[in-house]
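Scroll down for the structure; my scribbles are underneath it.
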Amino acid sequence: MAEASAAGADSGAAVAAHRFFCHFCKGEVSPKLPEYICPRCESGFIEEVTDDSSFLGGGGSRIDNTTTTHFAELWGHLDHTMFFQDFRPFLSSSPLDQDNRANERGHQTHTDFWGARPPRLPLGRRYRSRGSSRPDRSPAIEGILQHIFAGFFANSAIPGSPHPFSWSGMLHSNPGDYAWGQTGLDAIVTQLLGQLENTGPPPADKEKITSLPTVTVTQEQVDMGLECPVCKEDYTVEEEVRQLPCNHFFHSSCIVPWLELHDTCPVCRKSLNGEDSTRQSQSTEASASNRFSNDSQLHDRWTF
């Protein structure tokens with residue numbers, strides 16, 4: 001019996017001699033035994049510190065291709081408080097705040113959701129580039145994880161719990177409609193510009209352009225300060241200009257290239273037929289907006 005006690009004491013001393021690092025608290029801790037959980041945040045996301053642990057010193061970097069390492073990297077990219085808002089005391093980056101909030105709320109919330117022990121994450125070596133305070137957040141990885149959690153929490157609620165998980169309370173719409181990072185935002189803007197391209201009035205008919213009357217500028221018009229609306233140059237007496245059906249005057253070299261692209265007056269937006277092209281443009285833009293919305297719903301959000 002005495003020998004067993006001595007052996008247990010030696011084992012405890014050996015464990016105590018080991019150093020452990022908590023990835024939630026971002027510091028060394030002495031884990032609670034035998035569960036191996038952090039005494040500050042009550043999480044199991046800790047690992048043993050070795051001489052080559054990359055998160056404690058500077059130098060090169062190493063990569064571990066094990067499954068547990070991949071999960072640890074994904075978990076590190078994830079903004080935990082976005083999903084577990086009721087567990088902010090346990091996921092806060094400040095150990096003092098964690099201790100204070102945990103004392104105020106007690107362990108009732110903790111035990112209601114997870115039982116007597118907190119959720120344990122797979123323990124494995126976790127490496128990232130040394131000299132960096134935290135890993136770079138990947139929009140693609142974060143989007144995938146949020147989709148996974150969206151499906152997991154969609155219909156989950158703990159009976160009798162005052163805080164059932166609800167994805168609708170975390171985001172204001174479908175997570176797939178969000179732009180994850182700068183890349184996602186650029187893709188949306190590019191698609192929107194593509195939908196709105198060529199939504200203005202179509203080119204004017206060439207016969208109508210050539211049939212526009214050519215008139216000469218009078219002294220009265222010069223005295224009124226009449227100018228070309230395109231180049232803003234003042235007209236001179238007896239200068240030849242082109243007159244549109246809306247009675248606006250332009251230099252031929254200014255208005256013809258415009259009409260070859262848009263059947264509309266640059267001043268009043270009326271077409272050569274005398275119709276108001278503003279309403280046509282609005283209806284075309286609305287149609288393009290609806291097309292963009294439908295395409296967004298059918299877009300494969302897992303392509304990156």
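A Cβ is built for glycine as well, from the same backbone N, Cα and C atoms used for every other residue.
These figures come from a predicted structure and were not determined experimentally.
For the mutagenesis experiment Lys32 to Arg, the note given by Swiss-Prot reads: Loss of autoubiquitination; when associated with R-26. Classification of Lys32 (mutagenesis position) by DSSP places it within a strand.
Quoted from Swiss-Prot for the published mutagenesis Ser132 to Ala: About 50% loss of phosphorylation; when associated with A-133.
Quoted from Swiss-Prot for the published mutagenesis Ser133 to Ala: About 50% loss of phosphorylation; when associated with A-132.
Listed in Swiss-Prot as a mutagenesis experiment, Cys228 to Ala is described as follows: Loss of E3 ligase activity. Maintains the ability to restrict viral particle production; when associated with A-232. Within 10 Å of the C-beta of Cys228 (mutagenesis position) there are 20 other C-beta atoms, taking all protein chains into account.
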Euclidean distance between Cα atoms of Cys228 (mutagenesis position) and Lys32 (mutagenesis position), Å: 84
